[in-house]
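Below: the structure, in structure tokens.
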Amino acid sequence: MADVAESQENAPAERAELTVPEMRQWLRNWVGKAVGKAPDSIDESVPMVELGLSSRDAVAMAADIEDLTGVTLSVAVAFAHPTIESLATRIIEGEPETDLAGDDAEDWSRTGPAERVDIAIVGLSTRFPGEMNTPEQTWQALLEGRDGITDLPDGRWSEFLEEPRLAARVAGARTRGGYLKDIKGFDSEFFAVAKTEADNIDPQQRMALELTWEALEHARIPASSLRGQAVGVYIGSSTNDYSFLAVSDPTVAHPYAITGTSSSIIANRVSYFYDFHGPSVTIDTACSSSLVAIHQGVQALRNGEADVVVAGGVNALITPMVTLGFDEIGAVLAPDGRIKSFSADADGYTRSEGGGMLVLKRVDDARRDGDAILAVIAGSAVNHDGRSNGLIAPNQDAQADVLRRAYKDAGIDPRTVDYIEAHGTGTILGDPIEAEALGRVVGRGRPADRPALLGAVKTNVGHLESAAGAASMAKVVLALQHDKLPPSINFAGPSPYIDFDAMRLKMITTPTDWPRYGGYALAGVSSFGFGGANAHVVVREVLPRDVVEKEPEPEPEPKAAAEPAEAPTLAGHALRFDEFGNIITDSAVAEEPEPELPGVTEEALRLKEAALEELAAQEVTAPLVPLAVSAFLTSRKKAAAAELADWMQSPEGQASSLESIGRSLSRRNHGRSRAVVLAHDHDEAIKGLRAVAAGKQAPNVFSVDGPVTTGPVWVLAGFGAQHRKMGKSLYLRNEVFAAWIEKVDALVQDELGYSVLELILDDAQDYGIETTQVTIFAIQIALGELLRHHGAKPAAVIGQSLGEAASAYFAGGLSLRDATRAICSRSHLMGEGEAMLFGEYIRLMALVEYSADEIREVFSDFPDLEVCVYAAPTQTVIGGPPEQVDAILARAEAEGKFARKFATKGASHTSQMDPLLGELTAELQGIKPTSPTCGIFSTVHEGRYIKPGGEPIHDVEYWKKGLRHSVYFTHGIRNAVDSGHTTFLELAPNPVALMQVALTTADAGLHDAQLIPTLARKQDEVSSMVSTMAQLYVYGHDLDIRTLFSRASGPQDYANIPPTRFKRKEHWLPAHFSGDGSTYMPGTHVALPDGRHVWEYAPRDGNVDLAALVRAAAAHVLPDAQLTAAEQRAVPGDGARLVTTMTRHPGGASVQVHARIDESFTLVYDALVSRAGSESVLPTAVGAATAIAVADGAPVAPETPAEDADAETLSDSLTTRYMPSGMTRWSPDSGETIAERLGLIVGSAMGYEPEDLPWEVPLIELGLDSLMAVRIKNRVEYDFDLPPIQLTAVRDANLYNVEKLIEYAVEHRDEVQQLHEHQKTQTAEEIARAQAELLHGKVGKTEPVDSEAGVALPSPQNGEQPNPTGPALNVDVPPRDAAERVTFATWAIVTGKSPGGIFNELPRLDDEAAAKIAQRLSERAEGPITAEDVLTSSNIEALADKVRTYLEAGQIDGFVRTLRARPEAGGKVPVFVFHPAGGSTVVYEPLLGRLPADTPMYGFERVEGSIEERAQQYVPKLIEMQGDGPYVLVGWSLGGVLAYACAIGLRRLGKDVRFVGLIDAVRAGEEIPQTKEEIRKRWDRYAAFAEKTFNVTIPAIPYEQLEELDDEGQVRFVLDAVSQSGVQIPAGIIEHQRTSYLDNRAIDTAQIQPYDGHVTLYMADRYHDDAIMFEPRYAVRQPDGGWGEYVSDLEVVPIGGEHIQAIDEPIIAKVGEHMSRALGQIEADRTSEVGKQ
């Protein structure tokens, strides 16, 4: 893009005396000839670029014009004067005179809405080339004049460079640029993104997430504090290059790529992750995107759409496409890769990637929130140049216009601007045009000695395109922060096309002070999009008015009293509010004028002054400083604590004050896993942080792994908390507490005439019954208000006796005045009454260790005693005559119980209070109870819960009852616990109620309640409150920990603590691009003369979906082809090219895939495809459940198994595990019947021996599930070469039905094909009717398969099958394991009747039938099963329990099962597998079938003990079997944890561990608490699980007896209780449940140790519902399965599906394929090692 230059700026034509019309005619002729049009057809008013004139034409035209006229022009004239009309005038008449002197009268003041407020920049983040990854790094680079431009990094664009022609183009292109070092890295765990999704997310989205976090952290705004707030997100982005990778092969493109590569999601993903509720917009205006985004953010703040804005831009150079395009255009990219803005040698720009983000607030809001304001945006504007001189050509008129608009918006004269951060692309066209526009607006009218300074950050970081404006803003903000303008580099001298002096511009080439022409530093920032969208932002330094609160405007003089006819008005403020926040109306003011309250008494002032003097004379001790550390995950919290401790030991950390460190930490994000270290100095802080990092307890350290889910209950205690000096220290040292003490003091003076403050300040005060109550009330109010000042609030309150008054206030039930009145009346009456007591009228109170039931029995011996307080489940406060109180105390002590007498003369809450009730009623007349605003657990109303918003309760009767009747404190606490509350905070000068709270919570089964005191006798009161609030914060309750620190006076008050560390891992899609098509599935295609088709495919990696390959190949030739059946013969080796051959036949084709390595070919896949758009429906047998056909578009019944992709069902292990070696497809000439082949297929799929299959029983009753049905369906289609079969035809039928179906299809292929074609237009109902007609009369009844029973088999009635779902308890549950399957089948075969379900009661058999069943079972189980065993078994499950012992015995030596023995002589490395929870290693048979046929496998069965104890037993046996190695250790579920533990044990002994495979051994996403409360919850879940699984009702579990038992004891206790209750669960299942429970607990409690080696985690998508039901914390999965923090080299292989599916087909095929490659590499390495020896 060229620019304009002129040797004679305003000189008219000299060589030819032409007129303007003549010049126009000449130009028309020239242009017409150049573009091939008749001159007369040329429109002089149309831009010449639209007529077809190119830049190259313009150069030639300029030379001809110079020859003709003598006027030297450059190409830029064509852009400044785009039409023939304009250009001719310019050539003949020259440029019009420009008045650079300016017009002093021009008004630049703001006009328009008052909302045009200034906007504060409070946070900044940068990610620029050259390792400018923080604002500090960026500033240092700018100040030093460094750049981040490099050659194309190794590996960049490697996906594209495999294509030779593309590689050649890249090699010859100008590819120097600004590249980020780690564009592929992303911390997916931190941002809670699964690996697969992270791989599919555009790096621009990842950058936006990280930059937002860093910007908020830089702003010291906790991201957590903005959740749900009106936070706007505006992000510029103009490319989505990553989509090229995501869809490079559309056949495997992941759905995550839809959102992952969408530009709109860049901003949306930020809003989603951070839970921002303001506008969320991605802006694309090309190179001005990020500055336009900032402008829109400013507007959103001004118009109220947002209260905080995150704005900026991102850019990533993922593909070479744009770079190649610009390079081939020419004159765009700089040959040396450096941008030379406004320089004489400017020759183009350099592409760069990166991003920057700003955090914006309204200035007033930033000042209110105590934010550090970095700079201020005074104004901004955007525009477009409209239909100018070409879509992508810059336009100086439009640029000048946007400048004017921006400075008008700011209300600033542009002549006072100090510095312009220019767009400055370094092109010979763009720079002169930009300079011209600046000269017209910013330079106009300036004195020559006050030029506008000019620079461009592009010279340092390159052109970040959509993020360019963010980079420019970052530079200006940093320059303002450091009060220095950094140099613009690569400047060789002024461009010859720019008159700097005339335009009053000056380039900065050295660090320069801000000139402050207008009295303060002022800058403008420009960005221009190549599509014509222009933006300019005006930025200034922070002024005193920005950070100093404005003086309040004086209140107007009160108006005179209104005339009667006038409406009443309020003097002063427009509105007034009462203490509840309600508007006070004029009438209310008139009716109830506020009485003037007394102030602080002179005596109190004297005492206060003396106390302050005493305090000042004391030795100053360091304050207790809270250091908050948190993270989403506990492991990250620990790592952050460790890093902070290390930093605090560094010189920088030691030089930073503890308060500055705590203040900085308080403004970090507050994650769910929190800790607070309370410290007086650095040493204490470091010790505490080390304890957090190690997960250990320590003094003044509070740490929890997750938040409490319910809010705190504020406990307002009663009598007993009083002591001398209570509240005094806090009053003297905390202004908030002091202010509220004085408020209550004024009200008490008004009520009683004496000062509470005097009592608090009097060190000799001995509190009486009256003064105790009033003073505790005052302290409670002040404590609560202090907590509320720091953001704390109760979820509910509970008062105890005198505490009811403060409770009523905090619940919103009474105003402070009325609450004070209540406590004053109560206490005064009690004080007066006690003073009059003597002799026989004296009553005492005592606490005794008796429960409510016990105290009633004891009271039979003490008739005059009464209950005052039900304090705890085993503690009661009683009152009565002294002799009876002394007697009950003696009795309790004699019984070994706790007993304590109170120092009182009266007994409140007893009949002794009766004389006071009348006076109390009179005293409290006029109080106004209101509806509570938070929950109340009322100890007056027997602990009942009062909901917020309910009817008012605090009337006079409430206070009478509260004084006279018993206090139900423990009832209220128990109700709170039962309502889910676990945190109890006592507001008192000394904790007196927490002990009773603890006793009650423990009795309720809550053994880890959070019991938090406020003040305590003989403890520093300020430190106590800091500790209280730290605990509230740690438990996740409302508490703004920032408020625990004084307001910062400047940056020096914040420590430069370590930032959040992202743990980035590579997330990248393995796309490949190739011109020969071989990397695009199915590969390069060749049609052969014999009608066959061949494809050659070069897969991008070893993980090839062979079914997808076949489908892709078939679709080339048969667009409607559907994969009918397939068989995988082998696993392709690494580096193999796949050759697919297709041979057509009527109705479809056969397809084979061979793996080719060099000239060697191996058949790996054999498949059959059919010509079908949807499945053909084969007829089912009459007498079977009708198979409902599902045509295209027809709805599928809910119970129909989902037919996902063929890819999952075609990777079938039938041929590799069960089918005889070398078996081919069925043929009628083979001599094998359809029934024989069908028996093999179904038996192998369902785990039955073919001879055990009862043919008359519906398959679903035999235990058929969706996966089995799909496997049978596909195998039948493949073996019998049939069109697709309906799944319901398999699922709902018995074997006779399926056999008849196959026979019919084999004999009537043409008819079936026609039926399929016809059904494409039919509904499901029509298909069903046609099917019935087709089969009418053609199929006979089913026949018995076995005559052993000696009776005829019954025929199904009315063609109906039994309901397979069996809703009744214990009814129609199908077989679940091998033992139950063989037992079920044997019973059905011998008796000729289906048992129905394993729990169904069996009919009585005769001895002959029982003997036949016993004989058959003995043969199958290879163990003695007797007829007595059969006759005494009530159901199949019970009989199967006896069979199971022998059936599973197998080849077991001790705890080692031989699954496949290795040959005696050598052989391959064996695979050692470990049992899953509650199961045996037989489950690994599907995996064995997926590994090479000569791979030995040994299973390690269950032993008792913890994970570590089991490994200690396994490791010696492993060494005995395998010596020094190499070892391959594999396990599913618990087996994975055992494999891992054995790997550690072997490595410690120096053994060679080559492979550790964890098959979905995924740890819980949250730490599982090991508490007594968790025991109760765990067994509740177990009961629900058992009832669901075994269809039984579990009796009530005696939790209280479980708490003292270990896991083994608990499970035995519970299972014994279940058995004794009459629930019939056989012993085998009981033992299975015992081992399952203990095994799962072993996983939960395992102490995972670090492993320095490679571990492969085969990870499913989720746990199955039963696992989550038993332990809900397994519902959450970390992206690394919870192993990342322990394993140095973790490989995660996603396998999909649920946990329970991971060990079976089809998912195990994926595991086997990957593991086979690993085993092959191990064998290759062994061979290599042997060769070297």
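Including glycine, each Cβ sits where the backbone N, Cα and C put it.
Just so you know, the substitutions we noted aren't modelled in this structure.
Marked as active site, acyl-thioester intermediate by Swiss-Prot: Cys287. The active site, for beta-ketoacyl synthase activity annotation in Swiss-Prot covers His463 (among others). If you look up Swiss-Prot, you'll see Ser1533 marked as active site, for thioesterase-like activity. The annotation domain 'Ketosynthase family 3 (KS3)' is assigned in Swiss-Prot to 116-541 on the grounds of sequence analysis. Under the heading of mutagenesis, Swiss-Prot lists Phe79 to Ser and annotates it as follows: Confers thiophene resistance. Among the sequence features in Swiss-Prot, the mutagenesis site Ser1533 to Ala is noted as follows: Cannot form alpha-alkyl beta-ketoacids derivatives. Under natural variants, Swiss-Prot gives Asn1640 to Ser with this note: Coumestan resistant. Record note (Swiss-Prot) on the natural variant Asn1640 to Lys: Coumestan resistant. Here Swiss-Prot describes Asp1644 to Gly as a natural variant; the accompanying note says: Coumestan resistant.
Here the features listed in Swiss-Prot are painted onto the structure.
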residue : record                                           : Cβ neighbours (10 Å)
Cys287  : active site, acyl-thioester intermediate         : 27
His463  : active site, for beta-ketoacyl synthase activity : 26
Ser1533 : mutagenesis position                             : 28
Asn1640 : variant position                                 : 20
Asp1644 : variant position                                 : 19
Practice item. Let me know the DSSP-derived helix, strand or coil state of Asp1644 (variant position), please. Key: helix
Check your understanding: Taking all residues of the domain 'Ketosynthase family 3 (KS3)' (116-541) together, what is their mean pLDDT?
Key -> 94
Review point. Taking only the recorded positions Cys287, His463, Ser1533, which one has a CA atom nearest to the CA atom of Asn1640 (variant position)?
Key: Ser1533
Exercise for review: State the three-class DSSP label for Ser1533 (mutagenesis position), counting H, G and I as helix, E and B as strand, and everything else as coil.
Suggested key: coil
Point to revise | Candidate nearest Ser1533 (mutagenesis position) in space, where candidates are the recorded positions Cys287, His463, Asp1644 and distance is Cα-Cα | key: Asp1644
Review point. From the Cα of Cys287 (active site, acyl-thioester intermediate) across to the Cα of His463 (active site, for beta-ketoacyl synthase activity), what is the distance in angstrom?
Key: 8
Review point. Rounded to an integer, what is the Cα-Cα distance in Å between Asp1644 (variant position) and Cys287 (active site, acyl-thioester intermediate)?
Key: 53
